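> Taken from Swiss-Prot, the feature domain 'SRCR 1' covers 51-152, and the record attributes it to sequence analysis. According to Swiss-Prot, the domain 'SRCR 2' annotation covers 159-259. As annotated by Swiss-Prot, domain 'SRCR 3' applies to 266-366. As annotated by Swiss-Prot, domain 'SRCR 7' applies to 719-819. Under its mutagenesis entries, Swiss-Prot includes T1072 to A with the note: Impaired phosphorylation by PRKCA. In Swiss-Prot, the entry for mutagenesis S1084 to A states: Impaired phosphorylation by PRKCA. The structure shown retains the original residue. Swiss-Prot gives this note for the published mutagenesis Y1096 to A: Massive decrease of endocytotic activity.
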Amino acid sequence: MSKLRMVLLEDSGSADFRRHFVNLSPFTITVVLLLSACFVTSSLGGTDKELRLVDGENKCSGRVEVKVQEEWGTVCNNGWSMEAVSVICNQLGCPTAIKAPGWANSSAGSGRIWMDHVSCRGNESALWDCKHDGWGKHSNCTHQQDAGVTCSDGSNLEMRLTRGGNMCSGRIEIKFQGRWGTVCDDNFNIDHASVICRQLECGSAVSFSGSSNFGEGSGPIWFDDLICNGNESALWNCKHQGWGKHNCDHAEDAGVICSKGADLSLRLVDGVTECSGRLEVRFQGEWGTICDDGWDSYDAAVACKQLGCPTAVTAIGRVNASKGFGHIWLDSVSCQGHEPAIWQCKHHEWGKHYCNHNEDAGVTCSDGSDLELRLRGGGSRCAGTVEVEIQRLLGKVCDRGWGLKEADVVCRQLGCGSALKTSYQVYSKIQATNTWLFLSSCNGNETSLWDCKNWQWGGLTCDHYEEAKITCSAHREPRLVGGDIPCSGRVEVKHGDTWGSICDSDFSLEAASVLCRELQCGTVVSILGGAHFGEGNGQIWAEEFQCEGHESHLSLCPVAPRPEGTCSHSRDVGVVCSRYTEIRLVNGKTPCEGRVELKTLGAWGSLCNSHWDIEDAHVLCQQLKCGVALSTPGGARFGKGNGQIWRHMFHCTGTEQHMGDCPVTALGASLCPSEQVASVICSGNQSQTLSSCNSSSLGPTRPTIPEESAVACIESGQLRLVNGGGRCAGRVEIYHEGSWGTICDDSWDLSDAHVVCRQLGCGEAINATGSAHFGEGTGPIWLDEMKCNGKESRIWQCHSHGWGQQNCRHKEDAGVICSEFMSLRLTSEASREACAGRLEVFYNGAWGTVGKSSMSETTVGVVCRQLGCADKGKINPASLDKAMSIPMWVDNVQCPKGPDTLWQCPSSPWEKRLASPSEETWITCDNKIRLQEGPTSCSGRVEIWHGGSWGTVCDDSWDLDDAQVVCQQLGCGPALKAFKEAEFGQGTGPIWLNEVKCKGNESSLWDCPARRWGHSECGHKEDAAVNCTDISVQKTPQKATTGRSSRQSSFIAVGILGVVLLAIFVALFFLTKKRRQRQRLAVSSRGENLVHQIQYREMNSCLNADDLDLMNSSENSHESADFSAAELISVSKFLPISGMEKEAILSHTEKENGNL
């Protein structure tokens, strides 16, 4: 019974543990085992690993060996593939996979066989990242099955294009192992061609061909079924079946045509201007068209950019010009908008199409300067029929598919708010051409109608009743009612379809000035309140017009709402404008000469000449569209006239656009004799040759009518070019008779431009621009129909129609670009940032790079300042940016301190030459915003670079949203605080911004609403500042990939697995303890019988089969009586039972375990 005693004396806690462990679910046991296996495996896979090739001809070939746990071993070749070879070649820096021999060509390896059934995708960074059976596991491989590879670093490989007429087109041939071979055309596409053209430095791929288009080759066929993504550095880096593996013959040899080897050109035909018309492409010596299938604004933008025209505004599907003929070279063109040439966009193969010439594509290119959008016939600029003028062609918009989204875009573009409705039937019929504009749709959030996609200009008809008409929310049609003379009366404004009056407290002198101008009533004379012109009826508009006075229409003025019911018709406002709106010349031989007559108070009368001078006459001639004043003859030359002689005296300066703009006095003027009436002779339609009044070689040209005040020559002979970015390019302007004016582009050509460039000392003309290429001018259009022979020394020595004689508008202002015109830019294909990139200068009509020899920080500062970027920058190393290759213009630029522009810095002579990217200058200018005098780079006083100097920001309205924009712009973390009152000291210089009101999501501070630049009443004691979170990004250096893995990841994995296993064992321990506690509670709450049963079962569970056999074989049935209570102490230690209970348990046990 000693064995039984051992059972009774055993700690029942360990018995609990064994019982619960045995009763664990299969899932729990599986998890424990898997984690244990992972723990063991990770200790193996996490060690450092290395890769090498052994016994090969060179470092890029041989038997594959892997080092694991400091022991080198081989790889079995079961399932060995080219994908695995590619991974190994890339890993070892031999990127070109040649072949995957089934067994090593060299002698067999020795030691462990570490890997078997290796399965790679080809893009893994290391061989052990591929799937395999497990370290050291293999299918009874021997070292006769050791895997090997043959790679190459590409140095012994060559490629060429043959039979194409040049080195950039032809049949593809590759030299491998000393033999030239071809490429099969199976699955060959534009991606393959792109790799080849880039590899051969032949530009971009234009086309590819198969079926031995360039003749059949000879020798091996090296590649078949290539798979390229288009960005590989060499063709042999694309996926392939292996060198020399194919199922082709030379009838399937592939070829390519690259851009540098193609005879490619693009032109526009049959357009209104040189930048509009049908598109035609020259390919392989023949011109053909482009089908309009899928043609949209992205395609048009690429075409316009390629042609050197402004941004594409219209993408014409069917043009007004005649149909093309010949080839249709391209179809289904699909551009993203950034491609440098139309043939670099996706398209069908050259010559493959499903079109006819009724579907020829075209474009109209424009930067918007020659486009005009307006609403006509609706009573104000914000309502009416939609009219579009594109490059002198006037058209209407067809309302097929026209809705509120399209109308919203028009209203927004015109500054007229949002669309109220899209039809207003009482508009007057404004005549337009039969040219119609069609839009497929707008999404409603475009900034202009030109931004809507899929324009179609012309080619289709639209009925007159289909013309698009809209009314915008800012539509306010003004009128003057109840006045006793023209241009006076009660102010009434029409909103929508309703007329209403304005309260006299809501209409300022500035608003009245705008009203008079819009009604063509000259200037405001007075504002009269208190219903001076009678009380109106109906609506009184509860809004205040907040005009500045320079607006052309009342609808352009901001409006502030006013509470309803605070005004009555007894306070209707009235306005009196200048009365001198009707004026004429009478008794002259032409409409542009004669006696001056005004209509005042409904009656015509002559004007007294007591204060009439040439400046007044200039304004009158311009108002009558008669050019400029040539003379102001006296002595009633054109008759005395009948009726009233008005004694009003005009005080014009000569620069006004309208006689009503000139100050007028009449009070106290003396009576005027009938022979003292004002007269004028305007230049009108007279044709003459004009010269400088100050020229010593040419005296003033005598007029045909010798009057004492005649002017027939330019007063000072001044000439300038405006808005061109330099003194040698821009809009041509001439100073004549006290005002600057422009030249019309009719007949404007290089001969005229040559004279301008020579006169200004700007070399020769390289471009004579028209259509207000440099923006619309103001003032007179002095000259038209210029006919220079190119030898004149002054532009006004050329023949023309004469001063002011023209039929033009400022949309036709002429301009020039001279050879000495220079411009500057930083450009980068990878970024649109204008303040970083390759330094380029424009000279003699072309862009070129700048060499970095002698380039200094001082020179970089000059460049950055000239570009308005910052006051300094840094020189970057040669960029990998794939910027277009262009020649170098200049080198050795050495700027001393002081120059404002790069043009003032000495350098080597201009010399156009080819240069390598390493010789070019790459610059990054500093940020236009900075923080000063703070403890870190992300806190301090806010300063902005603008207008060539650093300045501060006033703290009026400055808050955390403004600070957030600054922090984001500087690359710092979120804003912590927005400081006021010069927290980081007072700055110097201008205070550039005030009343900044950011939302917090703007990309830069100058995108936030604020007062105009430099308009501030603040002092530097109000300088704004910020405190941003200071983000310090520390880059962890990466270990070079040489076949060795990092130990760090292995340690981490082992640690995690250990923690998981520990957690599982702790959970089992607490589970056991908790169950024992429940059992104690159960025993104490039950009766004695239950206690006896539980104890019996617990004892029984601790006895194995041998114990039971021993007890059953006992011959002395009374041995059990020898057990004493003392021998059961170990039981009572775990179950609190009495002595009687112990005896009962013993007796019960004897009865159950044998018939003693």
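Please read every residue number as a count from 1 along the shown chain.
From the backbone N, Cα and C atoms, a Cβ is placed for every residue, glycine too.
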> Compute the average pLDDT of the predicted model within the domain 'SRCR 1' (51-152).
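Here the predicted model's pLDDT, averaged over the domain 'SRCR 1' (51-152), is 82.
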> Among 51-152, 159-259, 719-819, which stretch has the highest count of C-beta pairs below 8 Å with the domain 'SRCR 3' (266-366)?
159-259
> What does the DSSP secondary structure composition of the domain 'SRCR 2' (159-259) look like, as residue counts for helix, strand and coil?
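Its residues fall into 17 helix, 37 strand, 47 coil.
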> Sort the residues of the domain 'SRCR 3' (266-366) into helix, strand and coil with DSSP and give the three counts.
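The breakdown for the domain 'SRCR 3' (266-366) reads 16 helix, 34 strand, 51 coil.
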